[in-house]
Structures are given as C-alpha cells and as structure tokens.
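Structure first, then comments.
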Amino acid sequence: MTHAAIDQALADAYRRFTDANPASQRQFEAQARYMPGANSRSVLFYAPFPLTIARGEGAALWDADGHRYADFIAEYTAGVYGHSAPEIRDAVIEAMQGGINLTGHNLLEGRLARLICERFPQIEQLRFTNSGTEANLMALTAALHFTGRRKIVVFSGGYHGGVLGFGARPSPTTVPFDFLVLPYNDAQTARAQIERHGPEIAVVLVEPMQGASGCIPGQPDFLQALRESATQVGALLVFDEVMTSRLAPHGLANKLGIRSDLTTLGKYIGGGMSFGAFGGRADVMALFDPRTGPLAHSGTFNNNVMTMAAGYAGLTKLFTPEAAGALAERGEALRARLNALCANEGVAMQFTGIGSLMNAHFVQGDVRSSEDLAAVDGRLRQLLFFHLLNEDIYSSPRGFVVLSLPLTDADIDRYVAAIGSFIGGHGALLPRAN
C-alpha cells in the first residue's frame, strides 16, 4: 500500500463521480452563489461536490441525474421509517388540515408525550424541542440549575449536537460551558476524575454508544461507573439517546439496565420531522413547570402539530417496540456477516456498532474509543463511499451504516456483495490483518 496509489485511486473515483453527475454539479455550483459551500448542514458535504437528492420512496433515493440508490444512511438515523411512509404522510396531512400554527396547547402533544414516557421508563416527564442539539442544551441547563454547580463532564469523541462536539480537534462552535473532557470507555479514569472534581460537577453527559465517532459501544462497566460516580458526588447523569434509543425496544440504556437522571431524544421519534425531547426525573423536570418552576423554556415550533402527529403515527403504527427489536436483530446479523467477510478476506477492516447502526473501520483489534481510530487513513473511507455509490448504494463518507424499516433482504445482500467487491477491487490498498 502506497500513499500515491491511494491518491490515484481516489482521483479516479472523483473523476468517475464527476462524469456521472453533471446535474448535481450544476446544482451545487448554482447554490454556492447564495449559500457558503452550497450548504446548510456540514455533514452532507463531500468532495468534489455532494449529490443533489431529488426524491425518495421507501428505502430508495433518486439523485438529480436520475440514478437510483438503496438508502443505507437513512438521514443519519432520523429516517428509520424510510421515505414517504403512507402512515406518516396521512397523519401529517390530517394535522395540517386542522391548522398549522395554533399558538397554544394542542390536541396532539399530550398523547405523544405519554407514549414516549411509557416507551422509555426512565422518563417520568419530558419537554419537546426542535432538535437533539436543543434537547441536550436544555438538559445541561436543567442540571446546572438543579445542582447549583458549573462543571460538565463529557467524553472525547462525543457528539451531542452542532454546538456540542468533542472530537479530536476542539470545535470553535462548541458552546463555552465549563467542560471536563475525559476518555471514553475508561472507567478507572472516569471514577478518579469525577471524585477529584466532585464538588464542582453538575452533570455527566454521555452517549451509551458514540455515534459520530464511529458507532463505538459504551462498555457496561464504564457506563455503570458513571452512574455510581455521579450519584456519589451528587451530580446528574444524562444519557444522550438521540441515536441509541432506536437500538432496543425501550432504548439502549433500558436494555443495559442503567437508569439515568435525564435522557435526551431526537431524530426518528418525530416521524421524520424536526424533533427533540429531554426528560427524566420529575423533580428535575419540575424546574420547567410554569406554575412553580424557575426555568423558562420556549420555542415556537416545540409542539408543532406536524411533528406531534408524525411522531405518534410512527411510534404506534410502524416503529413499535417489536419492530425496534426486529430491526436491531437484522442489524446484528448484517454486522456479523460483514465482519466474517472481512476476516475471511484477511483485511484489517471491521464494522463496529449495535443493532441497526454500524460503522466501517480500517483497523484491527478492539475499538473502545476514538483514539483507537486515530491512525486510520481517511482516504480509504472515501474510496469505500464512492465504490458504494457505483454499486447504487447511498451511504456516508465516514463509513456510517444505518438500517431503516423498508430495506429488503435483497438490499442487505446487495450491501454485503458491494463490500466484497470493494475488498476484491481495492485489496492491494487495504491494510492486511495480522
């Protein structure tokens, strides 16, 4: 494997992509006149230019040039229902017919709140927001006020929204709270540092599985250590389940048997509409009770009828607890097939994750934190992405794989075959297993 060979392979991939997608390129160039980088969502950009997606149906997408793809990214986990599910579309239309901007409590929000609290037992009460980012910000605000402390424990590689990122390089857009950043999946260090800073710590915020860093599962002993340490020092524990709530019938934390003080939700729970929620212990959430509590929480679209209707329809008619369990089992089976394929081909490539979420990594051995991926050549992930596009599979440049309900067995077989052809076609460029 040489750097020059990988560069050449990537240049060839760029050229084929550009030749095949003139309409997307024109759209990108026209849009860039009015939007910086033609973009309002950074994760969607990739060189030489991103595809313009024209429409979706079921588990299929069509781009501006008419190419059809099997969708294996599913709106970065928000699209668990696929595209244009009739049950959700009908619910949204019915809600709109009753009026969109009602400027008041409405008939739909209470039933969705009850459904979520019943689905996720650790949530006694909740409030709606417009995104997972907002949900995490409000959960942190609640913890700071409830404890009267200022320090927030987070973990390297963590991502809790557009203004709460803790990757390898500090993000200038991260809000300026007093953060203590600790290594992920290191129970010993977490216990020691939380005990050391205990009187200052208001809250410990963690993903039970880190999503943006590459589907890195939190080890049960690590998550349990956070629960015990937070309790010991009088801090709150917040599980960010914006992504992971879909990984088990009642959320990943419930499956692990670890109860947080607050939980944040987002993505798919709004039925594909803008959605977020935070909730948990009733005594903490009472801070936001406008009759007695000291904290205000506003947002014009927090309880918008389209999200309230779509969310309820999705959770009752499509992504039931039984459906969540079945989708997780499909994901486990797929990941096992992919890892067996990589092992049989002798390449240092693996898929980490839980259930219906997984990520490709060009590395051998256990992946317990983002530090274990620091030496991975990012160009290989790009090669994989463009290879999958050539195989009519839409995925993520970072190797993220997301299953949705409408994906068929044939779609999944095609994905496995595409990974096999990628290894076969680029094997000389890939690291070999020891």
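For all residues, glycine too, the Cβ spot is worked out from N, Cα and C.
The (S)-3-amino-3-phenylpropanoate binding site annotation in Swiss-Prot covers ARG41. ARG41 (mutagenesis position) falls outside any helix or strand according to DSSP and counts as coil. Long-range Cβ neighbours of ARG41 (mutagenesis position) (same chain, at least 6 residues apart, Cβ-Cβ under 8 Å): none.
Non-local contacts of THR300 (pyridoxal 5'-phosphate binding site) by the CB criterion (under 8 A, 6+ apart in sequence, same chain) are absent. For GLY132, THR133, THR300, the entry in Swiss-Prot reads pyridoxal 5'-phosphate binding site.
One mutagenesis experiment catalogued in Swiss-Prot, ARG41 to Ala, is accompanied by this note: Loss of catalytic activity.
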Packing count at THR133 (pyridoxal 5'-phosphate binding site) (other Cβ atoms within 10 Å of its Cβ):
20
Can you see whether DSSP assigns GLY132 (pyridoxal 5'-phosphate binding site) to helix, strand or coil?
helix
For a quick check of packing: other C-beta atoms within 10 Å of the C-beta of GLY132 (pyridoxal 5'-phosphate binding site), how many?
28
